[in-house]
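Some features that Swiss-Prot has for this protein:
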- ASP134: active site, proton acceptor (ACT_SITE)
- ILE10, GLY11, GLU12, GLY13, THR14, TYR15, GLY16, VAL17, VAL18, LYS33: ATP binding site (BINDING)
- 4-293: domain 'Protein kinase' (DOMAIN)
- TYR15 to Phe: Premature entry into mitosis (MUTAGEN)
- CYS67 to Tyr: In cdc2-3W (MUTAGEN)
- CYS67 to Phe: In cdc2-4W (MUTAGEN)
- PHE210 to Leu: Arrests in G1 or G2 at high temperature (MUTAGEN)
- GLY212 to Ser: Arrests in G2 at high temperature (MUTAGEN)
- LEU269 to Ser: Arrests in G2 at high temperature (MUTAGEN)
- TYR292 to His: Arrests in G1 or G2 at high temperature (MUTAGEN)
Amino acid sequence: MENYQKVEKIGEGTYGVVYKARHKLSGRIVAMKKIRLEDESEGVPSTAIREISLLKEVNDENNRSNCVRLLDILHAESKLYLVFEFLDMDLKKYMDRISETGATSLDPRLVQKFTYQLVNGVNFCHSRRIIHRDLKPQNLLIDKEGNLKLADFGLARSFGVPLRNYTHEIVTLWYRAPEVLLGSRHYSTGVDIWSVGCIFAEMIRRSPLFPGDSEIDEIFKIFQVLGTPNEEVWPGVTLLQDYKSTFPRWKRMDLHKVVPNGEEDAIELLSAMLVYDPAHRISAKRALQQNYLRDFH
């Protein structure tokens, strides 16, 4: 800690307080995340230290990963600080700022670039068996060159995803996969792909795709667009803990109507991401090969 000087508190992240800080020797500005531990007296779980050290190795090996770089891990007085490169703009703020200029949509080429970088970052981490579990526009940071990077990758597995954040707001459900909402105990990389699909649609539409205000409202908002799932479209769905046979039966809508300004290739990719059955949801690796993203290779 003695190498860093805190400049100001810049936010309350999913896992704790985030500070802007300066490295005393180099003068480099960084973001320091103070990880809040559920049981302060227990200290930092060794599994968490191992996970985060692995994350740092992953980060170091390739700076083209579209993941925010983890620069340092500080462990002092039963507190854990993670030091990341400092990026002060996230995708939510970016989209809000565009709205303030009176623009009704993001430039389609920019949506394409951001979606490529998002899928590329997710693929990089999935290929190393790391799942994010909490992707949302606030977790996607934009650097000075206008490139999108993923923050907080790998932290969910180490620390869990809390139901509330530090200001006690409920963590957003808008990007949460249906298998998680319906109580599945086993989930995999598909949860991130669902979130990517929701973010992708939001960039095109300029409004959230499934803005639920409770878990059941979120589930119903998904059903109203994609139709109420059954065993035919999603084998095993009726066995999930929170599935109810009394759910209203909605018919699937045409995604072209839900995302009216999406071009054909974009809707095709979106459809492959928003598949109910996680086993048939497109992988990040395959998504990179789709027509919509092919220009960026």
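Note: Cβ is positioned from N, Cα and C throughout, glycine not excepted.
Note that this is a predicted model, so its numbers are computed, not measured.
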Candidate nearest TYR15 (mutagenesis position) in space, where candidates are the recorded positions CYS67, ASP134, PHE210, GLY212, TYR292 and distance is Cα-Cα:
ASP134
For ATP, with binders ILE10, GLY11, GLU12, GLY13, THR14, TYR15, GLY16, VAL17, VAL18, LYS33, what's the maximum Cα separation in whole Å?
14
What does DSSP call GLY212 (mutagenesis position) in the simple three-state scheme?
coil
Do you know offhand how many angstrom separate ILE10 (ATP binding site) and LEU269 (mutagenesis position) by C-alpha?
35
Tell me, roughly as an integer, the mean pLDDT over the domain 'Protein kinase' (4-293).
88
Separation of alpha carbons, the residue listed as 'active site, proton acceptor' and GLY16 (ATP binding site) (Å):
15
Quick check on the recorded positions ILE10, VAL18, CYS67, LEU269: which one has the highest count of other Cβ atoms within 10 Å of its Cβ?
CYS67
